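Taken straight from Swiss-Prot:
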- GLY112 to Arg: Corresponds to R-114 variant associated with SPGF16 in human. Impairs nuclear inner membrane location, expressed in the cytosol with some protein aggregation near the nuclear envelope (MUTAGEN)
- MET160 to Lys: Corresponds to variant K-162 associated with SPGF16 in human. Increases interaction with DNAJB13. Impairs nuclear inner membrane location, expressed in the cytosol with some protein aggregation near the nuclear envelope (MUTAGEN)
- 204-362: domain 'SUN' (DOMAIN)
- THR273 to Met: Corresponds to M-275 variant associated with SPGF16 in human. Impairs nuclear inner membrane location and decreases interaction with DNAJB13 (MUTAGEN)
- ASN346 to Ile: Corresponds to I-348 variant associated with SPGF16 in human. Impairs nuclear inner membrane location and increases interaction with DNAJB13 (MUTAGEN)
Amino acid sequence: MPRTRNIGALCTLPEDTTHSGRPRRGVQRSYISRMAEPAPANMNDPLLLPLRMNTPGLSLVQILLGYMSWLTYLACFLRTQTQQVFLNTCRCKLFCQKVMEKMGLLVLCVFGFWMFSMHLPSKVEVWQDDSINGPLQSLRMYQEKVRHHTGEIQDLRGSMNQLIAKLQKMEAISDEQKMAQKIMKMIQGDYIEKPDFALKSIGASIDFEHTSATYNHDKARSYWNWIRLWNYAQPPDVILEPNVTPGNCWAFASDRGQVTIRLAQKVYLSNITLQHIPKTISLSGSPDTAPKDIVIYGLESLPREEVFLGAFQFQPENVIQMFQLQNLPPRSFAAVKVKISSNWGNPRFTCMYRVRVHGSVTPPKDSHLEPLS
């Protein structure tokens, strides 16, 4: 086939009278002819690219423009060859022509992207000047400071947690101290806010004629060369003093006894308080020497008449117990007798630590008695 032959003549197909009743339009043939005109004269010669790829000194934009020009010529060549091959045997020339155009554009885009990606540098190098180095150095220093301050904050947080733990321990110790002070107040009886008319320091005393004998045990005596020197047993008036410590008590034999207390002055009686040490500080560890069943009598000076005021039971679990008198006659008394009927299990002796008597020197408000002269 001669090289100068028109491509339009080669691609002309006989008219298909079976599918359409009219011949193909000449516009399509002329359009195909125009598309084939830019083809080179000699198709077998190698293609000569308009740009040199490895020319030194060219920028990236110039290289890309050269690649695009080369790809454009390559796409035109491929499209022309494809049209010559397929359009001579294809009846749907217009459809095939559009398909070839789309395929050519797609191939062009894919090939261009591939070439662009192949010639991109594997690592982008950033040229830094003095205007960039300064802020970057400042940023690094700021990061180091932030990291350092973060460590300091964590250390401060740990120290704060330790301080909180110490404060909690101090609060616990303070609570324990408050509890100990409360216990001491309970032992000393400071929480009972009533006047004690049986207190020795204000004039109260013991009527020894109407009081049981003191219990004398061999261990409460001291001997030197088998000669008795001193009896360490406490007298009955120890129950009128506020010093309540282990051993500082009045003991009488067996589980029955009594003590008569002369009050500092005549009193309209209302309450009586008994106190004993807790078993936790007792040397024996048992409250068996504490009194149990108690009867209270009021005594007048002349004549000495006993008036029943009440009967109670002392519980050793509560070291201080205040009892409300059951019988409150409308008169005053100069003395009080405390009668012990039993203790909490010790058959040899019973201990009494402190007895307090409460009331008022004036008649109660609900009575219509005359004040004492």
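Quick reminder: no glycine exception, Cβ is built from N, Cα and C everywhere.
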Conformational class of ASN346 (mutagenesis position) under the three-state DSSP mapping: coil
Whole-number Å value for how far THR273 (mutagenesis position) lies from ASN346 (mutagenesis position) (Cα to Cα): 22
Cβ packing number for THR273 (mutagenesis position), 10 Å threshold: 18
Rounded to the nearest Å - Cα separation of THR273 (mutagenesis position) and MET160 (mutagenesis position): 50
MET160 (mutagenesis position): tally of other CB atoms within 10 A of its CB: 10
DSSP state at MET160 (mutagenesis position), helix/strand/coil: helix
Surrounding CB atoms that lie within 10 Å of the CB of ASN346 (mutagenesis position), all protein chains: 17
